[in-house]
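S.K.: Among the mutagenesis experiments that Swiss-Prot reports, GLY266 to Glu is described with the note: In as42; defects in egg-laying associated with embryonic hatching within the mother (also called the bag of worms phenotype).
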Amino acid sequence: MRLQLVALLFALVFNAFSHEHSHEHHHEGDGSEILTKVGWNDHSEELHDHHEHDHDHHDEQLIRKNHTSHREIQHSRLSTLKVWVFSLSAVVGISLAPCTLLFFIPAQHANGPFLKILLAFGAGGLLGDALLHIIPHSLSPHDHSHDHHDHNHSHKEHDHSHDHSNQLRVGTFVIAGILVFMMVEQLVRIIKGGHCHSHENGHIVADEHRHLNEHDHEHSEEKKQQVEGLKDVKASAYLNLVADFVHNVTDGLAIGASFSAGNTLGWITTLTVLLHELPHEVGDFAILVQSGFSKYQAIRLQAVTALGAITGCVFSLLVSNPGSLNNDADTSAIMPFTAGGFIYIATVSVVPELLESGDHNNLSKVAKMAQSLVHVLAICMGVGMMYIVSLVE
């Protein structure tokens, strides 16, 4: 009995000692966890401080980025203003330069020999512009259709089909330009057929009819043909003004798009258009004077057609992607249609006038042959000028 009590007491004491020891270990564990938590909190504070530092640094980067973006916007506005100023200045300069040159050309009678040479030069310029510049430029393949030309055979066939369809489209619009200009001229002749003179060349036709009454009857038919010839050429002069205006629109589109791509390209395009316009404007001036306009009337009309270049330039600068507009303008109906008009004016209106010029003067056969040779050389000079411009471009 005593042994059982002693064993029970010993068990109680040992159990109490074990509980106290485990309790101490438990509290020591809690303390280590507290220390661990305290250490972790210290590390968290460091991370928080580092996060605040990163946040401040991020704010500083945002401020700097906003400042840079603001400077880029200001620079972009200045660049846009520069493009507008350069483009419009180039267009105005190209328009004024030929008109200034025209003042130094001596005024002559419609059948003057020097004016006939200018007329032949203008015919060559029209043919060269249409056949050596406008049509080849419209037929040339564009970069976007040949960027991946070597990928596979089917893509090559697609490019070939695209080029063929483009050639057909350009040829169709050239023919359309010729037919439309012919129909317009026929319409003008029909409208003017019942009148002896129009509003613009009334004095010229009236003077010619006055001379008909003064000359002998044997010369009346020849004079009547000359009067009708003046009326016919007048219609072609208006057609030439329309074609020149449309052509100037395409020049303005090219200049605006070039300056949008870069100043260097813009000035190169400006020089090319200027070299192209100088002989072109001289020929147009000769056609207008030959049609019955006075020298200063012809210069004013040439200045009016220059508004087409300004219109095209402004439109090119207003669009979002001028470069693509320039490519679309080159392959659209505008340029080949204008080329057809130039071909019609040169071959139907100007060249026949040159062929008939020797029939109305009292020159020997040798002198007429020499005059025809000079006209051919003037046509070749006009074509040659456009050939050089095409090479430079």
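The backbone N, Cα and C atoms fix where each Cβ goes, and this holds for glycine too.
Those substitutions? Not in this structure, it's all original residues.
Each of these features: where is it, how hidden is it, and who are its neighbours?
M.R.: In sequence order, VAL83, PHE86, SER87, ALA90, ILE255, SER258, PHE259, SER260 constitute the residues six or more apart from GLY266 (mutagenesis position) in its chain with CB-CB distances below 8 Å.
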S.K.: What three-state secondary structure does DSSP assign to GLY266 (mutagenesis position)?
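M.R.: Looking at the DSSP assignment, GLY266 (mutagenesis position) belongs to a helix.
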